[in-house]
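Sequence annotations record features per position, and here Swiss-Prot assigns NAD(+) binding site to T132, I133, T134, N153, H372, G373, T374, V375, S376, D377, N391. Taken from Swiss-Prot, the feature D-threo-isocitrate binding site applies to S151, P152, N153, G154, A155, M156, R157, R187, Y194, K266, D311, D335, supported by similarity to another entry. Taken from Swiss-Prot, the feature Mg(2+) binding site covers D311, D335, D339. The domain 'EF-hand' annotation in Swiss-Prot covers 499-534, and the record cites sequence analysis as its basis. Among the mutagenesis experiments that Swiss-Prot reports, D512 to A is described with the note: No effect on secondary structure conformation or specific activity, but rapidly decreased activity with increasing Ca(2+) concentrations in the presence of Mn(2+); when associated with A-514; A-516 and A-518. Mutagenesis annotation in Swiss-Prot: N514 to A, described as No effect on secondary structure conformation or specific activity, but rapidly decreased activity with increasing Ca(2+) concentrations in the presence of Mn(2+); when associated with A-512; A-516 and A-518; the structure shown retains the original residue. For the published mutagenesis D516 to A, Swiss-Prot gives the following note: No effect on secondary structure conformation or specific activity, but rapidly decreased activity with increasing Ca(2+) concentrations in the presence of Mn(2+); when associated with A-512; A-514 and A-518. Here the residue is the original one, but Swiss-Prot notes a mutagenesis experiment at this spot, F518 to A: No effect on secondary structure conformation or specific activity, but rapidly decreased activity with increasing Ca(2+) concentrations in the presence of Mn(2+); when associated with A-512; A-514 and A-516.
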Amino acid sequence: MSSLSTLRILHSTAGRRWASYYGIYPKSAACSSSSVAIARFFSTAADRPPKHAMLSVENKVVAPPMVYIAGEEMTRYACDLVVKSWLEPYFDLSQWEYFDLSCVNRDNTNDQVLRDAVTAGQRIGAIFKEPTITPSAIQKKAFGLKNSLGSPNGAMRAGWNGITISRDTIHIDGIELGYKRPVFFERHAVGGEYGAGWSKVGRGTLLTTYLPSDGRDPFVVDKRDLTDQHNVVVTYHNPYDNVEPLAHLFFQRCLDANITPYVVTKKTVFKWQEGFWAVMKDVFDEHYKSRFEEKGLLQACGGDLQHLISDAATMQLIRWTDGGFGMAAHNYDGDMLTDQIAQVHRSPGFITSNLVGKAPDGSLIKEFEASHGTVSDLWNDHLAGKETSLNPLGLVEAIVGALQHAAVLDAEKNPDDEHKVKARDQIFNFTTTLRTAMHNTFRYGQGTRDMSGPSGYTTEDFVRKVAWRLQRYLDAQYDEAPPPQLGEPSRKLRRNYDIDEEAINGLFQKYDKNGDGFIDFEEFTRMLVKMNLAPLLTKKEKEKKPDV
């Protein structure tokens, strides 16, 4: 069968369905003219980045200044693999500032490294942080630490004037994880139990006294008698000056993503939480309500911004699996509710965690990290010489977010520097292509074992496979061919024909002989012959064909 015949099949209705769903993408140089035509079939010119936005191994881009905070254990190992395999081949990372926040290094420097990292973050404004360990008493002994180390997060939130911790669901086209559409969450970054002072006390009287800074007379906020022999007293407060910027960030993000916003408190019991809701509602009514109405985004919630009691929010998170909503809450409620979102959406590995603060000049400071920990169990397996299979998706989303924010800040600070503007465009093209390469690897059944089962790739093999696919996609951009855009069978097709996607995936694996996630011309031909779908030559065409 000729290359031209293949093109005719691809442009038929059935052919388009096969090509789109399976991502058939020619890889043989033997049919180069057809390869270009088939590649163009998958996208319009608008899908292809401009030439100046492309980069390659031979044309490294100087990455903009960024703070890179190293952590511990398996996630540190995985991030090292990712940076070496996916970033260093394409970027000069010499402008990044590195800080090692491992327990041992924090202990050796008496936590000066943490203070230095916070200072650098204030200055640069774009930070990536690997998961770190806040050592328990047992870990302190195991690591041989001199000092008791607290969580670095409090110092970071204070030093970067933290406003909110944005936690959003991560989605892979074609793979249903939990929520079908995005779910956004804004967690107030300061206040509450996380900054509390406390002490163990016995019987007595506890006074909480407020001393105004303007010289007014102090007064007692709370007085209580402690009659138990053993008590723990806790004091904390909730700063509300930054709730207004939190509201603007939240509502604008929901508006941009076309999702419906909700505000969560327990103000019916905790009367002091009324102020949070009041500020959010005022900002919404004055600046955003009409814009949400224009988009029809309030129809699902009675035509206005809705308040949810935190107890009710826990139930709705389980029920609203179609997604398409956002929530904003206090620090502690936000922590608990986003853990629940992670469970509905498969795992914390599919949730982002971005701290947003504000620099003195008004620009946003953004710190990006995965919402999971250091994955100690896999680290212990790795140290024991066992195979591991860590899904780095959350880590990579954080690196991508930090890299993009760094590029935006650098271009904004240097608007007349064409090299900075060009680098920003190149970085956004690269990160988009990286996401496509990583997501397609999962979709081809070549993911880690949490996604692909026992036959899934190891940590190292997955990184290598994505690196191979990333280079392939970037190289293809120079040839005017974009990364393949995998399409889903239409919902109408699924409904009418009861599509068995597992069986289809098995069929794809059967004909993808070399397991690279592509069906080339030869494999495609073999598949059509086996299925009795190959177009046959007419008698007239057969007579003309030479017998060789």
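Here the Cβ of each residue, glycine as well, is placed from N, Cα and C on the backbone.
Here the original residues are kept at every noted site.
Taking the mean position of the Cβ atoms of D311, D335, D339 as the Mg(2+) site, the remaining same-chain residues with a Cβ inside 8 Å of that point are S310, T314, Y332, D333, G334, M336, L337, T338, Q340. Annotated pair Y194 (D-threo-isocitrate binding site) and T374 (NAD(+) binding site), C-alpha to C-alpha distance, rounded: 21 Å. Ranked by CA distance from D339 (Mg(2+) binding site), the binding-site residues S151, D311, H372, T374 have H372 at the top as the closest.
A gap of 18 Å separates the Cα atoms of D335 (Mg(2+) binding site) and A155 (D-threo-isocitrate binding site).
Within 10 Å of T132 (NAD(+) binding site), judged by CA to CA distance, lie the following recorded positions from the set S151, A155, R157, D311, D512, F518: S151. Across the domain 'EF-hand' (499-534), mean pLDDT in this model comes to 77. Nearest by CA distance to F518 (mutagenesis position), out of the binding-site residues T134, S151, S376, N391, is N391. Look at the binding-site residues D335, D339 and count other Cβ atoms within 10 Å of each Cβ; D339 has the fewest.
Among the recorded positions listed (S151, N153, D311, D512), S151 has its Cα nearest to the Cα of T134 (NAD(+) binding site). The Cα of S376 (NAD(+) binding site) lies closest to that of S151, out of the binding-site residues S151, N153, A155, R157, D311. The candidate set comprises the binding-site residues T134, S151, N153, S376. Of these, N153 has the most other Cβ atoms within 10 Å.
For the binding-site residues R157, H372, the ranking by surrounding Cβ atoms (within 10 Å, all protein chains) places R157 first. The candidate set comprises the recorded positions D311, D512. Of these, D512 has the most other Cβ atoms within 10 Å.
In this structure, the CA atom of N153 (D-threo-isocitrate binding site) is 14 Å away from the CA atom of H372 (NAD(+) binding site). Least packed by the Cβ count within 10 Å, out of the binding-site residues T374, N391, is T374. Under a cutoff of 8 A between CB atoms, and with a sequence separation of 6+ in the same chain, the neighbours of A155 (D-threo-isocitrate binding site) are L114, R115, V118.
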